[in-house]
Every structure is written in structure tokens, then in C-alpha cells.
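S.K.: One mutagenesis experiment named in Swiss-Prot is LYS52 to Ala, and its note says Loss of phosphatidylinositol 3,5-bisphosphate binding; when associated with A-58 and A-62. Quoted from Swiss-Prot for the published mutagenesis ARG58 to Ala: Abolishes channel activation by phosphatidylinositol 3,5-bisphosphate. Loss of phosphatidylinositol 3,5-bisphosphate binding; when associated with A-52 and A-62. The mutagenesis experiment LYS62 to Ala is recorded by Swiss-Prot, whose note states: Loss of phosphatidylinositol 3,5-bisphosphate binding; when associated with A-52 and A-58. Looking at Swiss-Prot, you'll find the mutagenesis ASN138 to Gln noted as follows: Loss of a predicted N-glycosylation site. No effect on function. For the mutagenesis result ARG305 to Ala, the note given in Swiss-Prot is Abolishes channel activation by phosphatidylinositol 3,5-bisphosphate. A mutagenesis experiment is reported in Swiss-Prot for this position, ALA419 to Pro, and the note states: Constitutively active channel. Quoted from Swiss-Prot, the note attached to the mutagenesis of PHE524 to Ala states: Decreases channel activation by phosphatidylinositol 3,5-bisphosphate.
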Amino acid sequence: MANPEIVISSCSSHEEENRCNFNQHTSPSEELLLEDQMRRKLKFFFMNPCEKFWARGRKPWKLAIQILKIAMVTIQLVLFGLSNQMVVAFKEENTVAFKHLFLKGYIDRMDDTYAVYTQSDVYDQIIFAVNQYLQLYNVSVGNHAYENKGTDQSAMAICQHFYKRGNIYPGNDTFDIDPEIETDCFFVEPDEPFHIGTPAENKLNLTLDFHRLLTVELQFKLKAINLQTVRHQELPDCYDFTLTITFDNKAHSGRIKISLDNDISIRECKDWHVSGSIQKNTHNMMIFDAFVILTCLVSLILCIRSVISGLQLQQEFVNFFLLHYKKDVSVSDQMEFVNGWYIMIIISDILTIIGSILKMEIQAKSLTSYDVCSILLGTSTMLVWLGVIRYLGFFAKYNLLILTLQAALPNVIRFCCCAAMIYLGYCFCGWIVLGPYHNKFRSLNMVSECLFSLINGDDMFATFAKMQQKSYLVWLFSRIYLYSFISLFIYMILSLFIALITDTYETIKHYQQDGFPETELRTFISECKDLPNSGKFRLEDDPPVSLFCCCKK
């Protein structure tokens, strides 16, 4: 942009009175001085930390805090991740143990196929589960126990859900049914003796009308303590397992599916004593977490202050430009004052502070929100590491990735919106048509995962081969469906997506060689030829520059 002419106009309205008074009482030399001051202020604002140090001796505190925070947050996440891994492993191993303990003849990886097909097998499974529950202390190798309710132990609830009335005669193609569902429950106490006999003489006195039966549920509660955390210098947690064994006969197809669901809750143990230095280690970890919170608070304050300073300078520049050149600053130029990296760091700091507080509460056994804490700490750590890219971006050779992503993002979003319409169309079509015949298309979520893996070229043959050939028309449709999807997304849409990124990359490389297009803001700043170490950016109360804090580029 060439040097803009200073426009002096008459006062035509009350709202321009201040501007007119300024233009009428300000000499050209004073206006040039104000322009130079504004240029220096803007140039200083857009300098990198090293240049700001040479310009005013300002220490790069935010950079130092970010480097310190990366190390501390990463260490914190690793330590919590190891602890959370033990919790998840304990949950999964107990669930597998319960399936082997209470499901007769259960074998690993039978969750989708575990079922019974005769009435006697149903009774046998129920009796086996009840007997295993009553003999828990004699058969379980874990530290499992019944839930205590005062002086009594919790009972197992056996409930059957069935239609209120049902007379079904498939041979005559007739039926009479009342779809209202009724529930009948009774309880088995752990201290009661139990006799295993034939279905006709078993102690349960359970009779099932399989024509009306929908489900049979066996629900009971067990407790356990995760002692493996002691070896890692952590206090153990107490676990409550709410187990539900379901016999599903809703389809009335002759196949009753059996499943075991385990609802797990973690809580603080009531009375405990551990010898050794576990409590001391817990206190040290809480001190470390408190130091992480303090560091993030400092980072949060510094970044918020920088964002506010940017917004204030933005408003000052907009008013200055409107006052001197009677022009509005473009939105793109105004957005350059809003530093997205600082906003990302602010979000990261907030997540880290909340996650660290939760972690301290978990260590103090006041909370057991492991999953929420892991999500907060994991997301914050990811954002912290991404925030470092800002400082790498000050070097031209490392800035190519950032510039390419920034330039390509608008086009990528528009392209993905169009591609998503096609993708969702294929998802719904595959779910409805192929779902009954293909395991990978049974739910909308599974369809999306299957199609996305096909785009990456994964598991193509298995997807074709697992299609059932019970219906030739559907089998033929599946071939047309899969071939068209693969051809469209891999050879066309994915290629166009890569070409979009590649074209942006080449454009950025060309700009780096020949110069980037100048905006009004950058052109205005470029007229300031003062170097950072010229001394013209320094304020009266600035301390002298020390050569030991930063190296001149």
C-alpha cells in the first residue's frame, strides 16, 4: 500500500466533531509522529519473543512457562495414565472372571454367540449361576465378597419378564396375546442352603412359560478391593460390582442369548491401614499437582493479558485508521490481533487446572472420576504440545506446516461438508440394506467405521467375503454398493482432497520465495524500518538489555 494521503474534511455531523477537532488542531508533523508511533506499536506487537527482548528487554516469560508446563503436564499425565491403566485392567479382568464364574461353559470371545437352545439348558444355567453365587467364597480365587446391608448380606434377585397373556398356536397360524409386560421376582439369600437337582425339584421353584417369556434376569452385587495399586505406592480403591445375567428370549426364535453386564462403581474404603511410605508418596504427588496448578494459573494470566492487550490494540488501530484515512479496517486485518494460539493455551490451562483438581481429589479418595480426569488431562496435554508449534512458527523452515494448514483450512472444511453428504448417504443405505446380512453393517456406527476403514484400504477382502449369499439380489446390490463407494472415495474424493492440500502447499512455498500478498495492516507496518535493537522501541522505564537472555537472530 502506498503512503495514504491524510484527508482533512469539514465537520458535517456531531459524531465527527472529535475527529475534525483533531485534524484542525494537529499539524502534519505531529500526525506523522503519531503514525510512526502507531507503526512502532504494531510492529512491536507482532514481533517474536526474541525480537521483543532486543526491542525493549522484555523477558520471554510465556515461552519459559510453556516449556516448564510441557514437562510438568506430561509427567503428570504419564503418572496418572499408569494409575488409570491399573483401574481399567482391574475392571476388565473382574468382568472376564465373573463370566467364567457364573456362566456355565463360557469360553472367551463367546459374547456374541453364547446362547442356549433347550428348556433344560435354561434351567441348568440359572441353577449353575445361583449355586456359584452361594458358594462364592469356595470357588472364587479373587477377594470378592457379598455386599453387606447392616447385619445381612445382599440377596440375588431373580426376575422374569413376560407377556400378561399369550396363547400361541403356530400350527394353526393363530395367536392371542396381551402385550402388557409383567414382572415376577424372588430373592435368594447367600446364607440359605441350596440343593442342585432337576428342574422339576430344584429349590428355586422357578417355572418359566417360554411362550410368554421375554427375559430372565439374575441381579446381585459383589465387592472387591484393588490391591495391586499398593505396589505402585497408591492407596487401594474399593469396588462395587452390580452384575446382571440376562437370558434374552425377546425374539422367540428358539435361541436364548445369555449376557453378563457388570456395572462398576469405585469408592473410598471405609477403614484401611497400609504400612510403609504410601501416604508420604501420596502427599508428594499432591504437592506436585498443586505446583502444576500454580504454573497453569500463571500461564493463564499471562495469556489472558496478552489477548486483552491485542484486543485493545485492535480497537486503537481501527480508530486510528478511521480517524486518519477515513477507512474501515477489514475483518481479516482485525482478526490478526486475535491470537488463536493464546486462546488454545488458555483452554489447555483451564482443562489442566480442572483435571489436576480432580486428580488430587482422586488421590485423596474423595472422588473416583478416573475417566473424566483422564479426558481432561489428556486433552490439555495434547493442546500444550500443539501450543509449542506457535514458537516453532517463528522460524521460516518450521513454519511451512502451520501456514499450509491455516491457508487450506477454509477450503478443507467446505470440501469435507460436501463429501460428508455423500458419505452419510452411503452409511444409511448400507445400514438399512446390508445390515441384516453383514456383521459390519449391523449398526450405523459400525457402518461408518467399516466405510472409513475401506477408504484407508483396510480389510477390503473381508468386507466382501463376509457378505451372506442368502439373497442373491442383496448380494448383487452389495457388490455394486462396495465397488461404487471404493471407486468414488479412493480414486476421486480422496485424490481431490490430497490435491487440495498439495496445491495449498505449493502456493505457500511460492509465497515464501517471492513474498506473501501484503494486507493493508502489513503494508502500514512495513513502512516502519526501525530494527528491534535500534532502541526506538524502548520505553523510558525499560531496563537495559542483557546479552545473556537471548541471542540475536
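Start at 1 and count along the chain as shown; that gives each residue its number.
Just so it is clear, glycine is given a Cβ too, placed from its N, Cα and C backbone atoms.
The noted changes are left out; the structure has the residues it started with.
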S.K.: At 10 angstroms around each C-beta, which of the mutagenesis positions LYS52, LYS62, ARG305 has the fewest other C-beta atoms nearby?
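M.R.: If we count Cβ atoms within 10 Å for the mutagenesis positions LYS52, LYS62, ARG305, the smallest count is at ARG305.
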S.K.: What whole-number Å value do you get for the CA-CA distance of PHE524 (mutagenesis position) and LYS52 (mutagenesis position)?
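M.R.: Between the alpha carbons of PHE524 (mutagenesis position) and LYS52 (mutagenesis position) there are 19 Å.
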S.K.: When the Cα-Cα distance from ASN138 (mutagenesis position) is computed for each of the mutagenesis positions LYS52, ARG305, ALA419, which gives the smallest value?
M.R.: ALA419
S.K.: Would you identify which of the mutagenesis positions ASN138, ALA419 has the most other C-beta atoms lying within 10 angstroms of its C-beta?
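M.R.: Within the set of mutagenesis positions, the most crowded position is ALA419.
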S.K.: What's the CA-CA gap between LYS52 (mutagenesis position) and ALA419 (mutagenesis position) in angstrom, rounded?
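M.R.: So the alpha carbons of LYS52 (mutagenesis position) and ALA419 (mutagenesis position) sit roughly 45 Å from each other.
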S.K.: What is the interatomic distance between the Cα atoms of ALA419 (mutagenesis position) and LYS62 (mutagenesis position), given in whole Å?
M.R.: 40
S.K.: Note down the number of other Cβ atoms within 10 Å of the Cβ of PHE524 (mutagenesis position), including every protein chain shown.
M.R.: 24
S.K.: How big is the gap, in Å, between the Cα of LYS62 (mutagenesis position) and that of ARG305 (mutagenesis position), rounded to a whole number?
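M.R.: So the alpha carbons of LYS62 (mutagenesis position) and ARG305 (mutagenesis position) sit roughly 11 Å from each other.
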